[in-house]
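*Asks:* Straight out of Swiss-Prot:
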type	residues	note
MUTAGEN	Ser557 to Ala	Loss of catalytic activity. No effect on the redistribution of AP-1 from the membrane to the cytoplasm
ACT_SITE	Ser557	active site, charge relay system
ACT_SITE	Asp643	active site, charge relay system
ACT_SITE	His688	active site, charge relay system
Amino acid sequence: MLQTAKFSLRALKHSIPHLGNCMQKQSYRNVAGPYYSRVRLKKYHLTKCLQNKPRIAGLARNIPSRSFSCKDLLPIKPESEKPISENMDAFEKVRTRLETQPQEEYEVVNAEIKHGGFVYYQEGCCLVRSKDEEADSDNYEVLFNLEELKLDQPFIDCIRVAPDEKYVAAKIRTEDSETSTLVVVKLSDQPVMEASFPNVSSFEWVKDEEDEDVLFYTFQRNLRCHDVYRATFGDNKRNERFYTEKDPSYFVFLYLTKDSRFLTLNIMNKTTSEVWLIDGLSPWDPPVLIQKRIHGMLYYVEHRDDELYILTNVGEPTEFKLMRTAADAPAIMNWDLFFTMKRNTKVVDLDMFKDHCVLFLKHSNLLYVNVIGLADDSVRSLKLPPWACGFIMDTNSDPKNCPFQLCSPIRPPKYYTYKFAEGKLFEETGHEDPITKTSRVLRIEAKSKDGKLVPMTVFHKTDSEDLQRKPLLVHVYGAYGMDLKMNFRPEKRVLVDDGWILAYCHVRGGGELGLQWHADGRLTKKLNGLADLVACIKTLHSQGFSQPSLTTLSAFSAGGVLVGALCNSKPELLRAVTLEAPFLDVLNTMLDTTLPLTLEELEEWGNPSSDEKHKNYIKRYCPCQNIKPQHYPSVHITAYENDERVPLKGIVNYTEKLKEAVAEHTKGAGEGYQPPNIILDIQPGGNHVIEDSHKKITTQMKFLYEELGLDSTDAFEALKKYLKF
C-alpha cells in the first residue's frame, strides 16, 4: 500500500486509533503541480533496542505455567519432555544474525518529495535534496542533521516543501514513540533550521496573496488532535492557534486538495465528519463550512476546475457515493449525485486528474479500478487480476497516466499504469514471479450463524496433496471498518512454500464489503464478527483445509478481541494463537475515561459508563471478562512497553488471568494432560505502530512451528534468503 495518501479518506487513517500495523505505513502527500512521492528502505540496527530494559517493574519476568517473557525466548519444558528439537538451530542462527546485523524494512518508512527540479529525502541521519536527474547518486545537499534533535534513531515520516521552495518542513519521529517533531528549514546557500514544533500530526503549506508561505499544522496531545495552528516565518514570523475542536470525541486532520486550491480542515470521528475549506490563495480569509456535522454522515472533499467532488454516505443506500457541486455553492442542498457504488463495495482510494476521476475499489472481495471521464461522465470499470489483494498508491502529477501497484501477502508489489489516451491498463513487464505457478489463491465464502455469507481469501501450494493434513494460519481483524492487512510479507511467502495454508477471514466489523459491513460488526453487533470467524474456521475444515490440531490464528491490535473471544468460546477449533499489541480488556478500557482514546472509541465499542445495555453486551464477548478453567490453545502475545494505544496493564491482566485458568484446569485434567504454553513477550521500547522487525517475525514463526511439532529447518533457511543475510 503506498506510500502516499491520495485522498483524505486514506489520509484519515493516520489519526484513527488502533490502526498501526493493520495497514501499511503511509506518508502524507503533496502533489500540487510538480509533486510526486517515492520511498526508500530504511536501515537500522536492533542492538540498541535489545539492550533496553523494561521500565515497568515486574512485567518482564517468567510467568508460571510454561511461559516466558522477553528475557526468556524459549518456553520452559518439563524434564520429562524431549530436548528442544534440532530444527531450532536454524531459528537460533537467524536470530543471532538479526541481533548483530543491520536490517532492512519491508514496510515503507521514509517518503521522498519532488518539487521543482529537486528531490527531498532522508539519507542516513540527514534531510537532503538532490537534483532530480541525480536522485539516485550520492551527489546531494544536506539540509538538516536529524541528530540535532537528540532523538534515539530518528527518521523522517513526512516531508512538505513550501510552494516557492523557500522552506521545507519535515516531520520526524522514532520507532519508540508516536510523538513527532516538525522541523522547518530555510532553504538557501547555507540551510538553517527556522523553527521546530513538537507533537505535530498533519501539516500543509499554502501561499497567501503576498506570496508569503503559510504553514498549517495540527497539534497532538495524548494521542488526540484537537488544535490547528497557522505559522509564518522570516520577517513576519508568527505562530497562532487557528482552530480548536471542543468535542473530545472528534479529532482534526489537514488535507490539501490535489490541485492545492483548497486546504481542507477535516473534523471527524469514526462515523461522522465535518469539513471546512481554507482558501489556498487567501489563507487569511475565514474558512468556509461545507456541511455541519450530522451524526452518522461521513464525507471527504476533492477539487477540480471550480467544482468540489464529495465522497459521502449521505442518502440511501448508506454506502459511499460520489457527488459534486460548484465550489462557490458547497452546501449539501447543492450536491448532485455523480457516481454510485455497487452493493458490497469498499472505496479504497480516489485520485483526481485533469480530465478523469479514478476510483480504486474492492467489490465482493475482488479489486477494481473505475475510470470516470469528467467531460462526458463515461465510466470504464477494470477488473484486476484475481491474485491481487491490495493496492499500493503512487502519487503522480502526470495528467496522462495513473500508476499504482498491486500486491498480495505472498507476492511482491507489481506495477501497473492506466494510460488515459489509450484507455488501457499496462502491466509491468519483466521476470514473472514463480509464485504464480507454484501457489493458488481461492475466494470462498462461509455461511455465518445468521445466514450472512462471509468472504475468505485462501492461499496454498499448487502441488499440495491432502490439504487436510497441512498446517493452517488464519488471520482476522474485524474492527473500525478497516480491511485485513494483506500486503506482501516474506514470512507469509515462506510459509506457503513450506506447505502452509493461509486464510484471511473478512468478517463483519471490518470494511471489505463497505460501510454496512462495518456497521453490522460494531457496538451491539460485535458478536457477529465472532460468529463469522467461527463459521470461517469450520468452513475451512469442512472443505478439507487442515484440521483443528493444525490450525493457528493470528491477529493484531483490535483483532485480538475476536481471537480472545474465540479462545474462550470455541478453543477446540485451534491449536495455537499469536497476538501482537492485542486489545483484550475492552470493558475496563472503555470504562476508564482518563485514557486518551476512550471517548474516540465510543462509536466502535459503546459507552459502558452510561449505557447499561452496552456494558452488558461488552461483558458477553470481552476476552478478559470470559476466561474460565478449560483447555486453551497455546498463546503467544507480543506487547510493547511504550504502547500508548493499548495499555500494557490490560494485556498483563489478561495473561495473568489466563495463566490462572490454565493452572486450575490442569489440576483436574488428569495424568498426561499437556497444558498449553502461555507466552507474554514484552518488548522494551516500541509503540503501537512499531515496524515489523525480523527478530519478531522469526520468534513468532518459531512458536507456530514448535506448537504444531513441525520441522522448521527449511522454512528458516528460506527466510534467511528473503532477509538477505
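Cβ from N, Cα, C; glycine included.
Help me see these features in their spatial surroundings.
*Replies:* All chains included, 26 other C-beta atoms sit within 10 angstroms of the C-beta of Ser557 (mutagenesis position).
DSSP assigns Ser557 (mutagenesis position) to coil in the three-state reduction, placing it in neither a helix nor a strand.
The secondary structure of Asp643 (active site, charge relay system), as reduced to three states from DSSP, is coil rather than helix or strand.
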*Asks:* Looking only at C-alpha atoms, tell me how far Asp643 (active site, charge relay system) is from Ser557 (mutagenesis position), rounded to the nearest Å.
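*Replies:* Their Cα atoms are separated by 11 Å.
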